[in-house]
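K.L.:
So that we are looking at the same thing, I have put the structure below in structure tokens.
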Amino acid sequence: MAPARENVSLFFKLYCLTVMTLVAAAYTVALRYTRTTAEELYFSTTAVCITEVIKLLISVGLLAKETGSLGRFKASLSENVLGSPKELAKLSVPSLVYAVQNNMAFLALSNLDAAVYQVTYQLKIPCTALCTVLMLNRTLSKLQWISVFMLCGGVTLVQWKPAQATKVVVAQNPLLGFGAIAIAVLCSGFAGVYFEKVLKSSDTSLWVRNIQMYLSGIVVTLAGTYLSDGAEIQEKGFFYGYTYYVWFVIFLASVGGLYTSVVVKYTDNIMKGFSAAAAIVLSTIASVLLFGLQITLSFALGALLVCVSIYLYGLPRQDTTSIQQEATSKERIIGV
């Protein structure tokens, strides 16, 4: 088994952060498209459930590759999954919260404009920072707190757009959307930090932890599926309304979820939030190049704030020990 905090290269960390954020940006756009088209609307709860199944299968395959032999693979599953009901119960907490978060994200995107969703969802950054301080007993400097809130303001400006008429008229409930996004923000902060605490508090394999979480996640999401849409699913079918675009959204959600666990393992949840915000800026720039989107003053200012906030957060914290020792020495000299 790998140690709880393995030393990995900076390139690997940057690679994981980059892939995760690019996938997240594509996921938001694709998800919004599938929820606002005039076609038959699929059940979002079934998509969340299928995503959990795919992530479980991929994690099982990666654990098999990590163990290197069928015997060690079976032993690992027997010891850490089948023979560890307490660990399964421990990992059921984030899976339950993540399931709620995913369903709230679907609900919010169905009732809010994509830009409004992205802006309000950035509140997960200070929420995650607060959970990190409270749950992991870490401290953030004043400069880091400033950078966290500066990032929220920057992303808001980047995505600020005047109200426009959409081609597809969809019935929306903004109040319901904002309520859903508030729950999603709280779930994101708590579940992410809780999972980080579990990952880094033992030497258990990342893929074992994922399997433990996704097993309970499948049970939770499957139950939620039939509690929410059971009658309609029985009438129309589990895969009602599914298209290639819907399967693409599920694929993006699965890949993004796996990369997120790797990022949490080797960096932290706050860095994950900063990386996601940077991806929003990059995706907007790509829209300028590909689709002729006009750069606005608010975007330029917001992008600058995002870059500055990332730089400020990444600055090494000043070691005050030597300064305090020097001050104490001077006081002693003066006293003499």
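Yeah, the Cβs are placed from backbone N, Cα and C, and that goes for glycine too.
Computed from a predicted structure; not experimentally measured.
Below are the features listed in Swiss-Prot for this protein:
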MUTAGEN   Met20 to Ser  No effect on CDP-ribitol and CMP-sialic acid transport activity
MUTAGEN   Ala24 to Tyr  Loss of CMP-sialic acid transport activity but no effect on CDP-ribitol transport activity
MUTAGEN   Tyr27 to His  No effect on CDP-ribitol and CMP-sialic acid transport activity
BINDING   Lys55, 101-102, 117-124, Ser188, 210-214, Lys272  CMP-N-acetyl-beta-neuraminate binding site
MUTAGEN   Ala105 to Val  No effect on CDP-ribitol and CMP-sialic acid transport activity
MUTAGEN   Ala184 to Tyr  Loss of CMP-sialic acid transport activity but no effect on CDP-ribitol transport activity
MUTAGEN   Gly256 to Asn  Loss of CMP-sialic acid transport activity but no effect on CDP-ribitol transport activity
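Describe each of these features in terms of where it is and what it packs against.
P.N.:
Under the DSSP three-state reduction, Met20 (mutagenesis position) is assigned to helix.
Using a 10 Å radius centred on the Cβ of Ala24 (mutagenesis position) and all shown protein chains, the other Cβ atoms total 21.
In the three-state DSSP reading, Tyr27 (mutagenesis position) counts as helix. Same-chain residues at least 6 positions away in sequence with a Cβ under 8 Å from that of Tyr27 (mutagenesis position) are, in sequence order, Val249, Leu252, Ala253, Gly256.
In this structure, Asn210 (CMP-N-acetyl-beta-neuraminate binding site) is part of a helix by DSSP.
Taking the Cβ of Ala105 (mutagenesis position) as centre and 10 Å as the limit, one finds 24 other Cβ atoms among all the protein chains shown.
Following the DSSP three-state reduction, the secondary structure of Ala184 (mutagenesis position) is helix. The C-beta environment of Ala184 (mutagenesis position), restricted to residues of the same chain at least 6 apart in sequence and closer than 8 Å, consists of Val100, Gln101, Met104, Ala105, Ala108, Tyr121, Lys124.
Cβ neighbour count for Gly256 (mutagenesis position) (all protein chains, 10 Å cutoff from its Cβ): 20.
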K.L.:
How big is the gap, in Å, between the Cα of Asn210 (CMP-N-acetyl-beta-neuraminate binding site) and that of Met20 (mutagenesis position), rounded to a whole number?
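P.N.:
So the Cα of Met20 (mutagenesis position) lies 16 Å away from that of Asn210 (CMP-N-acetyl-beta-neuraminate binding site).
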K.L.:
Write down the Cα-Cα distance for Ala24 (mutagenesis position) and Met213 (CMP-N-acetyl-beta-neuraminate binding site), rounded and given in Å.
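P.N.:
Their Cα atoms are separated by 21 Å.
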K.L.:
Which whole-number value in Å describes the distance between the Cα atoms of Tyr117 (CMP-N-acetyl-beta-neuraminate binding site) and Met20 (mutagenesis position)?
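P.N.:
It is 19 Å, counting Cα to Cα.
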K.L.:
If I take the alpha carbons of Leu123 (CMP-N-acetyl-beta-neuraminate binding site) and Met20 (mutagenesis position), what is the distance between them in whole Å?
P.N.:
19
